[in-house]
Amino acid sequence: MIIGYVIGQATTQEALILAERPVRLGTYVVLEYDNVKALGLITNVTRGSPMLDDNMNDIEIVQRLKQFNNSIPVYTKAKVKMLCDMNNHFLMPDIPPFAGTPAREAEDEELKSIYSQDGQIRIGSLIGKNVEVKLNINSFARHLAILAATGSGKSNTVAVLSQRISELGGSVLIFDYHGEYYDSDIKNLNRIEPKLNPLYMTPREFSTLLEIRENAIIQYRILRRAFIKVTNGIREKLKEGQIPFSTLNSQFYELMKDELETQGNSDKKSSAKDEVLNKFEEFMDRYSNVIDLTSSDIIEKVKRGKVNVVSLTQLDEDSMDAVVSHYLRRILDSRKDFKRSKNSGLKFPIIAVIEEAHVFLSKNENTLTKYWASRIAREGRKFGVGLTIVSQRPKGLDENILSQMTNKIILKIIEPTDKKYILESSDNLSEDLAEQLSSLDVGEAIIIGKIVKLPAVVKIDMFEGKLLGSDPDMIGEWKKVEESEKIAKGFADFGTEIGD
């Protein structure tokens with residue numbers, strides 16, 4: 001169906017069409033000329049009247065025109081972003097359309113050949129079309145950012161993607177900041193308690209958690225020797241069955257204290273020893289709810305074909321950072337081990353999802369998670385570790401990490417500084433697409449990157465089940481409290497009557 005014709009000057013990047021009828025933003029169109037079959041996306045629509053242009057400033061003239069003839073002539077113009085030449089392996093057109101070239105609405109079958117055939121995971125359908133959009137699972141190794149304003153559908157997107165990846169036999173690990181997924185109706189759910197086991201930590205990692213500075217060489221040496229001796233000793237006793245599981249945590253604490261005292265006996269080391277002891281005791285107090293030597297390694301906890309969810313809701317931000325960074329390190333190191341030997345390490349690829357990523361990957365603060373996330377962003381693809389970051393504050397994210405997220409699912413974004421920040425950190429997001437972000441409805445998204453063949457404007461599927469991130473039924477909850485109070489008052493009155 002013809003919707004309009006090219007007018008004015010066009011380029012291989014964009015064209016302007018004069019439409020025969022009103023057209024919607026996000027409509028896919030086809031322009032055929034000079035053996036080119038160009039697919040385009042309408043990114044801007046304007047309507048006006050030659051009789052009532054911007055120079056009109058007399059309201060009485062407008063009123064008289066309306067009285068004289070109610071059908072004032074109007075026009076509709078639409079800007080078309082050229083996406084590809086469907087006759088040339090989906091490369092960009094190398095010839096611009098000429099004035100008068102007809103633009104027709106793309107047919108479903110044409111769009112299905114682009115968005116429905118090569119992917120493995122259905123994410124939704126093109127807005128206004130009966131065309132499903134499937135994502136390329138292999139390209140998740142190039143990392144993904146899911147960005148949106150609060151309430152625009154981030155959690156729903158994560159739930160839909162995670163469940164469908166698990167249904168393909170894949171493994172997803174979600175660091176659940178608000179507990180949205182831990183008690184959800186996601187199928188194939190594997191709940192993981194957040195624990196840190198020093199037996200699976202390196203001396204450097206342990207010293208970082210104790211906040212021993214890199215230039216504090218004597219302090220690090222004291223801690224390193226004590227940590228290695230104690231953890232090796234505990235491992236040997238465990239093998240020989242000489243230590244009960246129930247006393248592991250208390251024994252680690254006492255053995256570390258004793259060994260630190262021994263390591264720092266000389267006068268030269270005395271002040272450094274005291275400093276390390278203080279930091280160790282502070283560490284054990286701060287992380288008492290997550291330190292657990294009876295806990296198995298995260299590598300043993302994550303399962304293939306599962307949505308593995310680590311609940312962070314009971315932790316403060318320091319503990320969250322410690323847990324997330326440790327798990328990221330173990331996953332990356334373990335995948336490296338498997339790639340090298342095939343006999344040890346994590347045997348399957350995994351996608352790690354960091355919710356509230358602006359907290360852990362802030363552009364203004366250095367965190368342990370930020371270090372290991374940046375390592376995965378650089379190295380993870382080679383070892384089958386994909387990183388997905390989720391945030392409603394894109395401008396708060398570290399720009400180096402965000403720029404390495406080759407794929408992006410961007411839902412409604414209103415804040416201009418957020419849009420600008422996303423645009424500056426994305427090689428494959430154009431300004432005209434970025435301008436559409438504020439006009440998206442809840443659950444609608446622009447998808448760019450290697451996970452789709454071409455940029456897609458998509459209505460994300462609705463997750464079928466409970467997610468705690470949904471808006472609460474406030475009236476319903478108020479009524480429940482009111483009923484409870486009435487029942488309690490009834491019992492109180494009943495007791496008073498008996499007493500009388």
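Note that Cβ sites are derived from N, Cα and C of the backbone, with glycine treated the same way.
Don't expect the noted substitutions in this model, because it carries the original residues.
The ATP binding site annotation in Swiss-Prot covers ARG142, GLY151, SER152, GLY153, LYS154, SER155, ASN156, LYS459, ILE460. According to DSSP, ILE460 (ATP binding site) is assigned to a strand segment.
While the structure shown retains the original residue, Swiss-Prot records the mutagenesis experiment ARG142 to Ala with this note: Stimulates activity of the HerA-NurA complex. All protein chains shown were included, and the count of other CB atoms within 10 Å of the CB of ARG142 (mutagenesis position) stands at 19. ARG142 (mutagenesis position) falls within a helical segment according to DSSP.
According to Swiss-Prot, the experimentally introduced change LYS154 to Ala is described as follows: Lack of ATPase and helicase activities. Within the same chain, residues at least six positions away from LYS154 (mutagenesis position) with a Cβ under 8 Å of its Cβ are ILE146, LEU147, ALA148, VAL390, GLN392, LEU411.
Experimental mutagenesis is annotated in Swiss-Prot for ARG381 to Ala, with the remark: Severely impairs ATPase activity. Lack of helicase activity. ARG381 (mutagenesis position) is surrounded by 18 other CB atoms, counting those within 10 A of its CB over all protein chains shown.
According to Swiss-Prot, the mutagenesis experiment ASP471 to Ala carries the annotation: Impairs DNA translocation and destruction. Increases ATPase activity.
Straight-line distance linking the Cα atoms of ARG142 (mutagenesis position) and SER152 (ATP binding site), rounded to a whole number, equals 24 Å. Fewest Cβ neighbours within 10 Å among the binding-site residues SER152, ASN156: that distinction goes to ASN156. A Cα-Cα distance of 26 Å separates ILE460 (ATP binding site) from ARG381 (mutagenesis position). On the backbone, the CA of ASN156 (ATP binding site) and the CA of ARG381 (mutagenesis position) stand 25 Å apart. A helical conformation is recorded for LYS154 (mutagenesis position) in the three-state DSSP classification.
Here the C-alpha separation of ARG381 (mutagenesis position) and SER152 (ATP binding site) works out to 29 Å.
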